[in-house]
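The structure under discussion appears below in the form of structure tokens.
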Amino acid sequence: MSHKRPQSSAGESNGAVDLKTPRFDPVSLGLPAEFQLTDYTRLKGCSCKLPQPKLLALLQELSATPGQKDVGMDCSIVPLHHTNSKGEALFLVSTTDFFFPSVSDPFLQGQIGAANVLSDLYSMGIPDCDTMLMLLAASTEMDEHERLITTREIMKGFAERARLATTTVTGGQTVMNPWPLIGGVAMAVVSEAEMVRPTGLLCAGDILVLTKPLGCQVAVNLKQWLLRPSPLYEEAIAGHISPEEIEELYNMATDSMRRLNREGARLMRKHGAHGATDVTGFGILGHANNFGAAQAVGDAPRSLCLVLERLPMFKTAVAASKQMNDKYRLLEGYSAETSGGLLVAFPSTTAAAAFCAELTAVDGGCPSWIVGHVEDRATNAVDGVYARLKDGYEIVEV
């Protein structure tokens, strides 16, 4: 039996207006009925990242290396010895990302993997990726038949999102590994005017916008527990949150994770964004802190703090987090997101609201939220802290 997938129409360009995530049917692929890709890994999605403090310590050593540019933010930005037809200097903007499976369906995992790789380019206000490479590990824990099918489906899903982003996969590397792995490299050659650097423009009074809800890590774990019950599920979740609520949460989260941030990249430039980052493995507060810290270096350093006042979260993820004593730190702002939204700074509430309205109109009706502001950092601020949750911050349940 063939495993048919919905095809995007020619007019679709952003990954939000295609059909909803199809229900995973392993048997239709020739896999055992009980097959789940997440059985072959213990770490999921962007939660596999090295803890942020350890990573930043390593990056400090790397940043001291002569010739390194923009180390530590979402993309590498390297000046080229070429100009465009207008005589403007060109830059190679590149990024790489990969992770272990977070969902059961290998095709969907490929889609999410590609969307996540592209997101770093999009956080630079670059909507057009020139080329992608695919990085893939096939699991040695599967039998040969399962390995062939899952690898094929992951590659198909990755390539489908690349096509939706109007780019192509031109190379990569495939290896064997106990845990499956999917990711890649995204590259674009642009002029200064064609990107929004994450540093240099941010200032006190800027308004912060988030383009996707939070709670994906909670969603994928609840889904796995629904299929493979754990003691925590039995103790804290069963009897409090229904299987139907978990399925709804999972479907909302996977639709969000596979949705491209491409339109957000295009519109942030149009509406005069001062900078952005994407929210992934360190959680929104971790990435906001990194964004704020990046302003304190460079030619015009600023000591700023990003204040998060209201956060959109999947409602069932909020309920589950409260039942589990916030095991994944969603309510603290540190829950890992996979292929999360863009956190964008705008010079005014008017610009931020216009961005949100237009993005909803062109991105399949998906909302964005004004979530906070930028302020001058207190002179007695704790060393290394450049972002905070406002006391009693508002949770917007989605």
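Every residue, even glycine, has its Cβ placed from backbone N, Cα and C.
The active site annotation in Swiss-Prot covers CYS46 and is backed by a curator's inference.
Sequence-distant neighbours of ASP74 (Mg(2+) binding site) (same chain, six or more apart, CB under 8 Å from its CB) are THR95, ASP120, SER123, MET124, PRO198, THR277, ASP278, listed in sequence order. Among the features that Swiss-Prot reports, ATP binding site is placed at LYS49, GLY72, MET73, ASP74, ASP97, ASP120, GLY171, GLY172, GLN173, THR174.
Per Swiss-Prot, the feature Mg(2+) binding site maps to ASP74, ASP120, ASP278; the stated evidence is similarity to another entry.
Here the residue is the original one, while Swiss-Prot reports the published mutagenesis CYS46 to Ala with the comment Loss of catalytic activity.
Other Cβ atoms within 10 Å of the Cβ of GLN173 (ATP binding site), summed over all protein chains shown, number 11.
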